[in-house]
Amino acid sequence: MVVSLAGRDLLCLQDYTAEEIWTILETAKMFKIWQKIGKPHRLLEGKTLAMIFQKPSTRTRVSFEVAMAHLGGHALYLNAQDLQLRRGETIADTARVLSRYVDAIMARVYDHKDVEDLAKYATVPVINGLSDFSHPCQALADYMTIWEKKGTIKGVKVVYVGDGNNVAHSLMIAGTKLGADVVVATPEGYEPDEKVIKWAEQNAAESGGSFELLHDPVKAVKDADVIYTDVWASMGQEAEAEERRKIFRPFQVNKDLVKHAKPDYMFMHCLPAHRGEEVTDDVIDSPNSVVWDQAENRLHAQKAVLALVMGGIKF
């Protein structure tokens, strides 16, 4: 079966089949090899990506800009000051106007509804660079990394420890679609969205994977192949940071916790890391840590998304 993603939005990975996700991962792997051997892949010559940033980012901005450059296209950075949204122009009108100038839109937003509205009114593909609900590009890079290092995704025990946030949501969705055994451990009251839990359970039933939600990090990481964490307070939650530090302290990924995982476990973090909070130096800097490979794979995974949805490559 030929899979074409041309013209598709990428808002949430629940909208994609396992086959479509694998198409992205396989394309990303191909681009990574091509880059390593110096093979040109300027598949988006003359195309432009508008990048809307309501919130700043190192990895998202740099990886998307470099991805478009490698693909022969151009990335246009637009922050809140560059747009008329603050002066009353609607997201719908912004989407309509940008669609007349560019070939795709990537948006990093606070509210997931903003990226949904962009997609509703844009006539070009819209890519979610991060919202408060999901972070699909991160999950694609994460599972690309797991596939590279473990040789498979099916049956791999992926344990997320911390806040049931956007990163957890996308990790749950993609992992259960691809047949992983996904476990999420959070403090009570900080669980993932109920809707995402149901999706994960349904996905696992279809893929042969599994999903489990726990409140005990030690029990969760037992025999883990992958331990993943993220910051305890996301951007916009600064007022809660002190309270969250107290609540999440027992969920810190440290040398005592990782003893319960498999000896060859992988430590993952979407970065930036708050060292000494959600993870200690002796874990993130250990030989088990793959965070830098994971960060690099954002470039390759997003390059695949761009080439596929902007019509540069078809399978």
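Using the three backbone atoms N, Cα and C, a Cβ is placed for every residue, glycine included.
Here the original residues stay in place, and none of the substitutions has been built in.
Listed in Swiss-Prot:
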{"type": "BINDING", "residues": "Ser57, Thr58, Arg59, Thr60, Gln84, Arg108, His135, Pro136, Cys137, Gln138, Cys270, Leu271, Arg298", "note": "carbamoyl phosphate binding site"}
{"type": "BINDING", "residues": "Asn166, Asp230, Ser234, Met235", "note": "L-ornithine binding site"}
{"type": "MUTAGEN", "residues": "Trp22 to Ala", "note": "Decreased heat stability"}
{"type": "MUTAGEN", "residues": "Glu26 to Gln", "note": "Increased dissociation of dodecamers into trimers"}
{"type": "MUTAGEN", "residues": "Met30 to Ala", "note": "Increased dissociation of dodecamers into trimers"}
{"type": "MUTAGEN", "residues": "Trp34 to Ala", "note": "Increased dissociation of dodecamers into trimers"}
{"type": "MUTAGEN", "residues": "Tyr228 to Cys", "note": "Becomes active at low temperatures; when associated with G-278"}
{"type": "MUTAGEN", "residues": "Ala241 to Asp", "note": "Becomes active at low temperatures; when associated with G-278"}
{"type": "MUTAGEN", "residues": "Glu278 to Gly", "note": "Becomes active at low temperatures; when associated with C-228 or D-241"}
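Features per Swiss-Prot, on structure.
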residue	record	DSSP class
Trp22	mutagenesis position	helix
Ser57	carbamoyl phosphate binding site	coil
Tyr228	mutagenesis position	strand
Ser234	L-ornithine binding site	coil
Ala241	mutagenesis position	helix
Cys270	carbamoyl phosphate binding site	coil
Arg298	carbamoyl phosphate binding site	helix
Which residues does Ser234 (L-ornithine binding site) neighbour through Cβ under 8 Å, counting only same-chain ones at least six apart?
Asp132, Asp163, Asn165, Asn166
Which of these binding-site residues has the least crowded Cβ, counting other Cβ atoms within 10 Å: Arg59, His135, Arg298?
Arg59
Please tell me which one of the binding-site residues listed here (Ser57, Arg59, His135, Arg298) sits closest to Trp34 (mutagenesis position), measuring Cα to Cα?
Arg298
Which one, from the recorded positions Glu26, Asp230, Glu278, has the smallest tally of other C-beta atoms lying within 10 Å of its C-beta?
Glu26
Which residues, same chain and not among Asn166, Asp230, Ser234, Met235, have a CB within 8 angstroms of the centroid of the CB atoms at the recorded L-ornithine site?
Leu130, Asp132, His135, Asp163, Asn165, Val167, Val231, Gln237
If you measure Trp22 (mutagenesis position) to Glu278 (mutagenesis position) at Cα, how many Å is it?
30
Looking at the recorded positions Met30, Cys137, Cys270, which ones sit with their CA no more than 10 Å from the CA of Tyr228 (mutagenesis position)?
Cys270
Can you check which residues sit near Ala241 (mutagenesis position), meaning Cβ under 8 Å from its Cβ, same chain, 6 or more apart in sequence, and list them in order?
Trp232, Ala233
Reduced DSSP assignment, Asn166 (L-ornithine binding site):
helix
Cα-Cα, whole number of Å: Cys270 (carbamoyl phosphate binding site) versus Met235 (L-ornithine binding site)?
14
For Trp34 (mutagenesis position): DSSP state (helix, strand, coil):
helix
